[in-house]
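Notes follow once the structure below has been shown.
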Amino acid sequence: MSSLVERLRIRSDRKPVYNLDDSDDDDFVPKKDRTFEQVEAIVRTDAKENACQACGESTNLVSCNTCTYAFHAKCLVPPLKDASVENWRCPECVSPLNEIDKILDCEMRPTKSSEQGSSDAEPKPIFVKQYLVKWKGLSYLHCSWVPEKEFQKAYKSNHRLKTRVNNFHRQMESFNNSEDDFVAIRPEWTTVDRILACREEDGELEYLVKYKELSYDECYWESESDISTFQNEIQRFKDVNSRTRRSKDVDHKRNPRDFQQFDHTPEFLKGLLHPYQLEGLNFLRFSWSKQTHVILADEMGLGKTIQSIALLASLFEENLIPHLVIAPLSTLRNWEREFATWAPQMNVVMYFGTAQARAVIREHEFYLSKDQKKIKKKKSGQISSESKQKRIKFDVLLTSYEMINLDSAVLKPIKWECMIVDEGHRLKNKDSKLFSSLTQYSSNHRILLTGTPLQNNLDELFMLMHFLDAGKFGSLEEFQEEFKDINQEEQISRLHKMLAPHLLRRVKKDVMKDMPPKKELILRVDLSSLQKEYYKAIFTRNYQVLTKKGGAQISLNNIMMELRKVCCHPYMLEGVEPVIHDANEAFKQLLESCGKLQLLDKMMVKLKEQGHRVLIYTQFQHMLDLLEDYCTHKKWQYERIDGKVGGAERQIRIDRFNAKNSNKFCFLLSTRAGGLGINLATADTVIIYDSDWNPHADLQAMARAHRLGQTNKVMIYRLINRGTIEERMMQLTKKKMVLEHLVVGKLKTQNINQEELDDIIRYGSKELFASEDDEAGKSGKIHYDDAAIDKLLDRDLVEAEEVSVDDEEENGFLKAFKVANFEYIDENEAAALEAQRVAAESKSSAGNSDRASYWEELLKDKFELHQAEELNALGKRKRSRKQLVSIEEDDLAGLEDVSSDGDESYEAESTDGEAAGQGVQTGRRPYRRKGRDNLEPTPLMEGEGRSFRVLGFNQSQRAIFVQTLMRYGAGNFDWKEFVPRLKQKTFEEINEYGILFLKHIAEEIDENSPTFSDGVPKEGLRIEDVLVRIALLILVQEKVKFVEDHPGKPVFPSRILERFPGLRSGKIWKEEHDKIMIRAVLKHGYGRWQAIVDDKELGIQELICKELNFPHISLSAAEQAGLQGQNGSGGSNPGAQTNQNPGSVITGNNNASADGAQVNSMFYYRDMQRRLVEFVKKRVLLLEKAMNYEYAEEYYGLGGSSSIPTEEPEAEPKIADTVGVSFIEVDDEMLDGLPKTDPITSEEIMGAAVDNNQARVEIAQHYNQMCKLLDENARESVQAYVNNQPPSTKVNESFRALKSINGNINTILSITSDQSKSHEDDTKPDLNNVEMKDTAEETKPLRGGVVDLNVVEGEENIAEASGSVDVKMEEAKEEEKPKNMVVD
């Protein structure tokens, strides 16, 4: 092994960048200093004496070291670079074909005949097979044609050469079968792009050359004579390396920060700016002069790149450099091209590529050579070199997001004059690595470029401003608090004033009046018969998932993904595409199988005839494959870009499509990869084959054609399958986008919930399953004839869109920043929208039941028929592999064909192998793996800190596992409750981790060891608690099974009821209700008491209220919305409660118009919920004790004959024989859990006093009196409250005293030095009008419930005075404990 390492260490670094023949040939040029054994020279009889063996001329010959041949260096193939090389051997001794880098082409070429005729005429050339080869260490300028016979001679000594030739021929066959024109050597590969360095060899200059479209790791040394035609590039190299290049005549008297406005396009720009672009340049210059960091947010296609280049060029004129531009990898070449067009005088370096390529850039493009010079000596003879900052060679560095993170150690030390971030909305997440890295870079000025600064909410816009100016926009929480009510005109104006200096936003319709219009048409298409068949089959096979109550959202997501695939094309499903050898028949089936493709075919044929060019966007790479098959059969020239195409290749394909007289008819693109920062204005038709969930992605795609440079009207066609999830998706996404820009203050990024998923999936299903005679199935079929297609494609009918989706954006927040007024929805409309949202949430609990019944009615018969057919097929042994798997059986069905493009762009496909592809963005759930078949096993532990994983489970996933285990137990070890909660994990992974976890908790407990026996840390896990909970839930599961298997038997035997008398039936609550309660624990999980209470299907709310002799209350949707907005402080007087019959239902706010009535309803509703939860919790705890005791009897084999040895006698003094008539004694432990009163001492008063105001002392005295009353009446008050009994006379008297003290405090606080007596009377509450009743229902004890001694009507007046004192009650943290009154 060591010898292998040593051999690898001494290998040459000059490896082929790529091999056309995919060879792994590792032969390299021998080192120059290699010594050869001295052997006797071979005497060749045909050697020419003192002459070149090739041309016959003498002088400057190179002699072979092993034979008598001699050659000129230029006559050799390949030419010899160094004629002075020692130990050189001629091609006859050593085959030069060992130095082949690539085989590029092969053809029959003429060569001179070896047979000389008798006449003096020129010998007749003969055609022989020759190969075009590129040599190692030489550029494409020095490629040579080598006859096949030379290869045949070399096969003897180089057996691998034969394999390389065979591989080349196989690849040539594939090229010949394609429609693309084959080019062996592209002209760009022999065109000098940049010269990096210079050296002198044997009196001749040589230059290190980078060629166009080749990366920096393919640079070659060329003699000056070989590149003599590229004098401009040679001169540019000399200028760049000249230290006087930047010595411009700058007016040093003028402060460079003084704003200088440009009235017309400046001379240093090699083009003409539009008026709005000139305005943008002035805005950027002004912002730079004021040191104000800004966002240039012009609409896509208005030339933000050009305006930015104009700014950097203006700064370059004043010797202000260097600048950093960060952009998506796919747009870097476009940036480079725009710099070359508009500001060719600037030295722009593009920094990206492999590690080797970046090393070349850093070595030759970053810094000038050191210029040693003497400085004023602080010490004798001290010499210093220029700082690296002063030696920076480039003016602008273009780089990608990945390089910012990957090479921050190189880029961060540089002090940048200006930093520009293209597609700046990527910085909306402050937790992203890009945001964190860029904040550490030093720059004098920062600019963000984005066409969509407000995609989701104001919080994201704030994060962009925080990146620009962390001082002015420091705290998101403060920003949210300051602008929480953004609909108020005053706040809108203030926000506008704050942001206006930082944001400029223009749209096409305002600044480009002469731009051709665009029109979007939504074309509704019917599914084909095959699509309908598979669409219905997906529903039928997943009947059990659809009817499952509370089914996992991941399952619905996967069903939706399968349906989306069917809408695109049924061939998207695995195994559906038939194998047809006849190409015409295969094409016919391809069209007939898909309604969309049939319409697309009709449109494309006419678009081709009319000379239009088309962009087709889709979400799926598989769909791109099908569209590619379609175009290939039609023999149409096309280009394709998806997430697998790298940055350089993308630009090549874009250039081919945009080239003058290009024969490319259409461009196939994935929406995410082909919708960002590229210019395809030569196309005038856009077809959105299937829509993106994010409408902004489709807007980006449309803007590729409708932008600067477009000369034709642009038609956009969006294909939607009628009555399918596509139609519903489009409706929801458009509605959400409109709402986003109407109610800016309410914007929050929300993932689609389960109700919306079911609504989307359900859409159109009834019509799909309806027969032709049913009413639901009578809607007419959509048919597009030739006349309809002609009308759709008639551009003379096109007018500019009145209100498109992107125009709606401008009706919202961003419209303010083109110097106009804000437009917002009014408060009433906002409140109505919020009420609709609350009402929708209130129906969510019933949604599962409605969903189940809907699908059961629609699919039950069909599912049963489907099962019968499968069983029948199985019985006949004809059952084939299912083409459509059930989502229930395979929770990952259909996710493998999703487009692999990233959420923002294709950046995962970096050209650097070291730069790993980024994960899935922001807003989209990562797709789960199907398993680890044929892969290496997951390591037990890996990573450190936050990245620490156990069997691939991170910290969050491990916590979710434990939480789920404590809630549902291990069940039957099928982990059914775990799979939907660990969406990133497969069942196999969960099962593997679960087995490991159970092994861990089964180990002998060692409290002194922080790890388990295998080294996995315990992470604070309380093993005893986990074991007890698992055992309890097993008992619950067994009890549920016992109840189901023995419906006539009691839940517990009589001896258990005698042991726990509280289990006996009450006046309302019976044994069957305990059965419901036990099942509810398994359904909702242990400890989820509120979920059990809220479960409408259980129907226990009214039962518990009747058992507790407490009225059942229901609230309206508006009141529930108000309830959620409460801070929990109460605000109503319980004494105002009216008499109700036990068990009656109170409907809140039915006839009440006053605010107090609504507050009362909310208070009683909250109190009812608290009591319900407390009852459920106590009841489950009692059932738990009974099950534990029953199991203990079985364990000890006592059978109820005697008491359990380890069990203390059960003492239940707090629970009577019946549920509803229990009496709870108040002990000292219960009182100790109440909040403590803390009287104010005289020393504290003196220490805090700031003046001699006697009123302050009086308030402290009143406060101490209140504390005394609370302490004296604590026990009696709590006793009355917890047992729902009327308070004693003493408590009522103390209550009236407390009321009097409160009035005195309010009187003191309402008096100020500058208030008149009349104003004092207005602001003081009229306490004499408060009627205090002494009934049990109307009065609560001092330490029970919520008591507010202020009168509702007087609260506003009191608040307007100097202050107020409210006496409130806080709920105890533990629900089983009573409540205490707290004085604020």
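Cβ coordinates are placed from backbone N, Cα and C, and glycine is handled just like the others.
At each noted position, the model has the original residue.
Predicted, not measured: the structure shown is a model, and the values here were computed from it.
For T305 (ATP binding site), applying a Cβ distance below 8 Å and a minimum sequence separation of six or more within one chain yields N334, W335, E338, D422, L449. If you look up Swiss-Prot, you'll see D298, E299, M300, G301, L302, G303, K304, T305 marked as ATP binding site.
The annotation domain 'Chromo 1' is assigned in Swiss-Prot to 98-180.
For the domain 'Chromo 2' (190-249), the number of residues in each DSSP class (helix H, G, I; strand E, B; coil) is 14 helix, 22 strand, 24 coil. As annotated by Swiss-Prot, domain 'Chromo 2' applies to 190-249.
Taken from Swiss-Prot, the feature domain 'Helicase ATP-binding' applies to 285-471, supported by sequence analysis.
One mutagenesis experiment named in Swiss-Prot is G301 to R, and its note says In chk2-2; hypersensitivity to cytokinins. The DSSP secondary structure for G301 (mutagenesis position) is coil. G301 (mutagenesis position) counts 22 other C-beta atoms within 10 Å of its own C-beta, drawing on all protein chains shown.
Record note (Swiss-Prot) on the mutagenesis of G451 to E: In gym-4; when associated with a lack of CRC, morphological aberrations including shorter and narrower carpels containing external ovules. Around G451 (mutagenesis position), a 10 Å sphere centred on its CB holds 24 further CB atoms from the protein chains shown.
Residues in the domain 'Chromo 1' (98-180) partition by DSSP class (helix H, G, I; strand E, B; coil) as 31 helix, 26 strand, 26 coil. Candidate binding-site residues: M300, L302. Fewest other C-beta atoms within 10 angstroms, M300. Within 10 Å of the Cβ of E299 (ATP binding site) there are 25 other Cβ atoms, across all protein chains.
The separation of G451 (mutagenesis position) from M300 (ATP binding site), Cα to Cα, is 5 Å. The DSSP secondary structure for G451 (mutagenesis position) is coil. If you draw a 10 Å sphere around the CB of G303 (ATP binding site), it holds 20 other CB atoms from the protein chains shown. Cβ neighbour count for K304 (ATP binding site): 26 (other Cβ atoms within 10 Å of its Cβ, all protein chains included). The two recorded residues K304 (ATP binding site) and G451 (mutagenesis position) have their Cα atoms spaced 9 Å from each other.
A distance of 5 Å separates the Cα atom of E299 (ATP binding site) from that of G451 (mutagenesis position). Cα of G451 (mutagenesis position) to Cα of L302 (ATP binding site): a span of 9 Å.
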